Amino acid sequence: MAQGLIEVERKFLPGPGTEERLQELGGTLEYRVTFRDTYYDTPELSLMQADHWLRRREDSGWELKCPGAAGVLGPHTEYKELTAEPTIVAQLCKVLRADGLGAGDVAAVLGPLGLQEVASFVTKRSAWKLVLLGADEEEPQLRVDLDTADFGYAVGEVEALVHEEAEVPTALEKIHRLSSMLGVPAQETAPAKLIVYLQRFRPQDYQRLLEVNSSRERPQETEDPDHCLG
């Protein structure tokens with residue numbers, strides 16, 4: 001993924017007929033894959049409380065999701081995805097208010113920054129792409145990921161990647177159109193896999209995030225992060 005792209009996404013709860021519906025809409029199955037994601041944070045969840053999500057995907061590398069523009073409300077989230085390790089390290093140091101660590105590898109700064117593993121799970125994914133009827137051929141395709149985690153939670157995600165904030169409203173309109181075509185209720189929200197993992201296996205951490213969420217002006221973005229979190 002190109003550095004600095006803005007990810008606009010909406011999560012939903014898929015049903016048994018979701019893949020068939022995607023085919024009816026002209027969607028193409030790109031691949032099926034299984035992977036392990038491991039998430040890192042401080043014991044106090046300082047990153048998550050700041051709406052930052054650090055993940056290492058097995059055989060893929062590091063990614064840090066940072067919040068997008070303020071004031072975008074609705075059953076969706078908007079994040080900037082950082083994948084270049086020096087950029088990730090610089091942002092981590094900024095959020096955690098740490099100086100003097102340079103811009104090296106992410107793994108090298110985990111200890112100095114007090115970051116530790118907080119969640120790790122395996123996901124089975126089917127990845128789809130499609131273009132809505134009437135869309136400009138030069139517009140990026142919409143992506144739909146259907147995930148099932150190894151702890152039994154299934155979630156879908158409609159995603160568009162854009163380069164500038166000015167492109168976000170158009171991306172949102174396309175995401176909402178496709179969601180409607182898939183039968184997703186207009187205001188349905190679905191938590192990210194990581195949030196459900198914390199709720200089930202680290203309830204105290206989950207409660208801590210809920211308390212932070214309740215004090216925010218934009219609660220939706222913490223309630224449905226992640227993919228955060230993919």
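Just so you know, glycine gets a Cβ as well, placed from its N, Cα and C.
According to Swiss-Prot, the features are:
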DOMAIN    5-201  domain 'CYTH'
BINDING   Glu7, Glu9, Asp145, Glu157, Glu159  Mg(2+) binding site
MUTAGEN   Lys11 to Ala  Mildly decreases enzyme activity
BINDING   Lys11, Arg55, Arg57, Lys65, Arg125, Glu157, Lys193  substrate binding site
MUTAGEN   Asp37 to Ala  Strongly decreases affinity for thiamine triphosphate and enzyme activity
MUTAGEN   Tyr39 to Ala  Strongly decreases affinity for thiamine triphosphate and enzyme activity
MUTAGEN   Trp53 to Ala  Strongly decreases affinity for thiamine triphosphate and enzyme activity
MUTAGEN   Lys65 to Ala  Strongly decreases enzyme activity. No effect on affinity for thiamine triphosphate
MUTAGEN   Glu81 to Ala  Mildly decreases enzyme activity
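Known features from Swiss-Prot, placed on the structure.
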residue: Glu7; record: Mg(2+) binding site; Cβ within 10 Å: 22
residue: Glu9; record: Mg(2+) binding site; Cβ within 10 Å: 24
residue: Lys11; record: mutagenesis position; Cβ within 10 Å: 30
residue: Trp53; record: mutagenesis position; Cβ within 10 Å: 25
residue: Glu81; record: mutagenesis position; Cβ within 10 Å: 20
residue: Arg125; record: substrate binding site; Cβ within 10 Å: 16
residue: Asp145; record: Mg(2+) binding site; Cβ within 10 Å: 21
residue: Glu157; record: Mg(2+) binding site; Cβ within 10 Å: 26
residue: Glu159; record: Mg(2+) binding site; Cβ within 10 Å: 20
residue: Lys193; record: substrate binding site; Cβ within 10 Å: 28
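Cα separation, Glu9 (Mg(2+) binding site) to Glu81 (mutagenesis position), rounded: 12 Å. Ranking the recorded positions Glu7, Tyr39, Lys65, Asp145, Glu157 by Cα distance from Arg57 (substrate binding site) puts Tyr39 first. Looking at the domain 'CYTH' (5-201) alone, the prediction's average pLDDT is 90.
Sparsest Cβ environment among the recorded positions Arg55, Arg57, Lys65 (other Cβ atoms counted within 10 Å): Arg57. Taking Cα separation as the measure, Glu7 (Mg(2+) binding site) is nearest to Lys65 of the recorded positions Tyr39, Trp53, Lys65, Arg125. Ranking the recorded positions Lys11, Tyr39, Lys65, Lys193 by Cα distance from Glu157 (Mg(2+) binding site) puts Lys11 first.
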